[in-house]
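Participant: Okay, handing you the structure first.
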Amino acid sequence: MNNPWSNFSSAFGCPIQIPKQNSNVPPSLPVPVGVFGVPLRSGCSNQMAFCAPELTDRKPEHEQKVSKRLNDREEDKDEAAACSLDNQYDRKIQPCIDLVDSLRKLDIGNDLMLPAIAVIGDRNSGKSSVLEALSGVALPRDKGVITRCPLELKLKKMTAPQEWKGVIYYRNTEIQLQNASEVKKAIRKAQDIVAGTNGSISGELISLEIWSPDVPDLTLIDLPGIAREAVGNQPQDNGQQIKTLLKKYIGCKETIIVVVVPCNVDIATTEALKMAQEVDPTGERTLGVLTKPDLVNEGTEETVLKIIQNEVIPLRKGYMIVKCYGQMDFCNELSFTSAIQQEREFFETHKHFSTLLDENKATIPHLANKLTDELVGRIIKTLPAIEKQVHDALQQAKKELQKYTQSTHPTVSDKTIFLVGLIKAFNEDISQTMHGKESWFGNEIRLFPKIRREFRTWGVKLLESSAKVEEIVCSKLPKYEDQYRGREFPDFISYWTFEDIIKEQITKLEEPAVAMLNKVIYMVEEKFLQLANKRFANFQNLNNAAQARIGCISDRQATTAKNCILTQFKMERIIYCQDNIYADDLKAARAEGISKDTKIKDLAFGCASRQCPSFALEMVSHVKAYFTGASKRLSNQIPLIILSTVLHDFGNYLQTSMLHLLQGKEEINYLLQEDHEAANQQKLLTSRISHLNKAYQYLVDFKSL
């Protein structure tokens, strides 16, 4: 006979070296140790999905197998070694599960993705019966939804004979339970307080801890059964509320999903399995549990077997089958041991399902072992990631706490240094913004690209004005010819006419330039205010001082910039250009000619003009030539004025003004006075850091086991 442990390996990937043994002597086994020193439960393969078959030879006849199980229950020769292995495994299970329970109790769920087992099922699927069998306590049973809040079941196995003990937690309430019979009433009361008495659903967690020698070391989260329609006085949207709540829990990548399905229904139609497939399409995190095998119609047993053998809807973690004791068993005070014995006898004597017992795929004890193995395996696998999450969250919380003063900067000297640091950081933000290097997040746009957009619009405005020169000349020349021509002969180019047309066009650009200035200064002021709110959010007085300076400097720089722009346009109305530059622009304008759309023939200059439109052509060329140079000048000059006065000077003056706050040392306490909201936030951060430090210590202590 082959050594039964030859293929044995750790549940967490660590192979075991088995020494050669005499075939007639039970093997002496080393304890397999996985990651963080967790040994493998006896009888489990490295996949943690199937257990080693029993080693006794059995005859194929069903009657002989039943007789052998019921009348001759000899212990296997390897029981001693296996029991020793189980004991060492069990000593590691509880610390492993307690670790995650302790982390979850610290209320740092937003920082960590903790492994969990969530139990879901359609209404009347037998979900509550499975949980009752695992926990050994009766749960509330009402018409409609039984579980109306997420119920966390923390089962703690006691090694030495001790009295049963339980504790229920909800809304900062802790109630001690002295007897298992008190659980049902306590849960119903908690659900009524948390979710109300009208059958509503709540996402608030209720936690129940049970210590008993008859329970496995296991933590489960019982979720409301999926209801297709409301019952009684329940809200009509109960079904949707339940689905939303379930997706919140089973959608977490670290959650193992236990789907409870009755044997006497079409598994493909169950809502619970459909929801599990939505969030876990590969079935990697899902375990199916079939219930009510005693209600299977005769002739359909093979269909159930195919489901359990993963031939219908495959799941990576496979399927198990259980027969739970019902409410009547609780009423008759059927003991836990007797109920387990009855379930085992059912499978041992069943013509079709007895083989499942051989494969450890049936009964509540095997389900408990399976769930424990899966949870421990998930915990071990995610411990490095959890440790990193705790470390990162702790560093981030400490960084945020540095924004506050009361606990970290108690003395005036410390506060002065802290204020210097705050102002220095703010001034650095201003400097980075001035040079277009400020930090940004997500889809946020930096300030300089926003300003550049306005400058681009200004450039387009100048191009449009330049393009309209021909049309303007054609519309203005008749008026100047008829109303303003002096003693000059027709077709002579009038410099005064040329100058008036240029001045009029330049003046029209003054208003858009000032409008652009106002837009840009609003952007700059808004950005600087955002930076002040970011750096000084926890210090209202300091923030107010910064905002007052920003507003004052903004008004002053807006006036300065506007005066500079008006001065620039005043100079532009003095028609002047270097001869060589103008000559080049005129040459280019003459070469380009007048566009085909210009209707020179419609000009009414007099007889001579109508016969020869050269005067109009020449005037258009001169106006275009000058306006080309003026446009280039204004296209750069106005943005330079705005950048200089509204961005750079504004930023420099603001930085200097903020440094002046350091001169009044008697005002430091006033400036660093925290508002009520900031004080509360500081307390929350301090508490969060304390919890994260505890979490980190839990991880360190666990690794040292």
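Every residue number used here counts from 1 along the chain in the order it is shown.
Including glycine, each Cβ sits where the backbone N, Cα and C put it.
Keep in mind the model shows the original residues, not the substituted ones.
What you are looking at is a predicted structure, and each value in this text was computed from that prediction instead of being measured.
Annotations for this protein, taken from Swiss-Prot, read as follows:
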type    : residues                  : note
VARIANT : Trp5 to Arg               : In strain: 16, 17, 25, 7, Black Minorca, Fayoumi GSP, WL-F and WL-N
DOMAIN  : 111-384                   : domain 'Dynamin-type G'
BINDING : 121-128, 222-226, 291-294 : GTP binding site
VARIANT : Glu152 to Lys             : In strain: WL-F
VARIANT : Met158 to Val             : In strain: WL-N
VARIANT : Ser202 to Thr             : In strain: 16, 17
VARIANT : Lys317 to Glu             : In strain: WL-F
VARIANT : Gln505 to Arg             : In strain: Black Minorca and Fayoumi GSP
DOMAIN  : 616-705                   : domain 'GED'
VARIANT : Ser631 to Asn             : In strain: 25, Black-bone, WL-F and WL-N
Participant: Reduced to three states, what secondary structure does DSSP give Ser631 (variant position)?
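Facilitator: Going by the DSSP assignment, Ser631 (variant position) falls within a helical segment, counted as helix.
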Participant: CB neighbours of Leu223 (GTP binding site) within 10 A?
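Facilitator: Its Cβ shell of radius 10 Å holds 24 other Cβ atoms.
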Participant: Among the recorded positions Asn124, Lys127, Ser631, whose Cα is within 10 A of the Cα of Lys317 (variant position)?
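Facilitator: Taking Asn124, Lys127, Ser631 one by one, none has a Cα falling within 10 Å of Lys317 (variant position).
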Participant: Under 8 Å between C-beta atoms and at least six apart in sequence, can you list the same-chain neighbours of Gly121 (GTP binding site), or say none if there are none?
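Facilitator: Result: Lys127, Gly225, Ile226, Val259, Val260, Val261, Thr270, Ala272.
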Participant: If you draw a 10 Å sphere around the Cβ of Ser631 (variant position), how many other Cβ atoms fall inside it, taking every protein chain shown into account?
Facilitator: 20
Participant: Quick check: in three-state DSSP terms, what is Gln505 (variant position)?
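Facilitator: Its secondary structure by DSSP: helix.
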Participant: Looking only at DSSP and grouping its letters into three states, which state does Glu152 (variant position) belong to?
Facilitator: strand
Participant: Taking only the binding-site residues Asn124, Leu223, Pro293, which one has a CA atom nearest to the CA atom of Glu152 (variant position)?
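Facilitator: Result for Glu152 (variant position): the nearest of the binding-site residues is Leu223.
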Participant: Could you tell me which of these recorded positions, Met158, Ile226, has the fewest other Cβ atoms within 10 Å of its Cβ?
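Facilitator: Each of the recorded positions Met158, Ile226 was scored; lowest Cβ tally within 10 Å is Met158.
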Participant: Could you put numbers on the helix, strand and coil content of the domain 'GED' (616-705), residue by residue per DSSP?
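Facilitator: Helix (H, G, I), strand (E, B), coil: 82 helix, 0 strand, 8 coil.
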Participant: Could you state the CA-to-CA distance between Pro293 (GTP binding site) and Gln505 (variant position) to the nearest Å?
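Facilitator: Just about 93 Å between their Cα atoms.
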Participant: Considering only the variant positions Met158, Ser202, Gln505, Ser631, which residue has the minimal Cα-Cα separation from Asn124 (GTP binding site)?
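Facilitator: Considering only the listed variant positions, the nearest one is Ser202.
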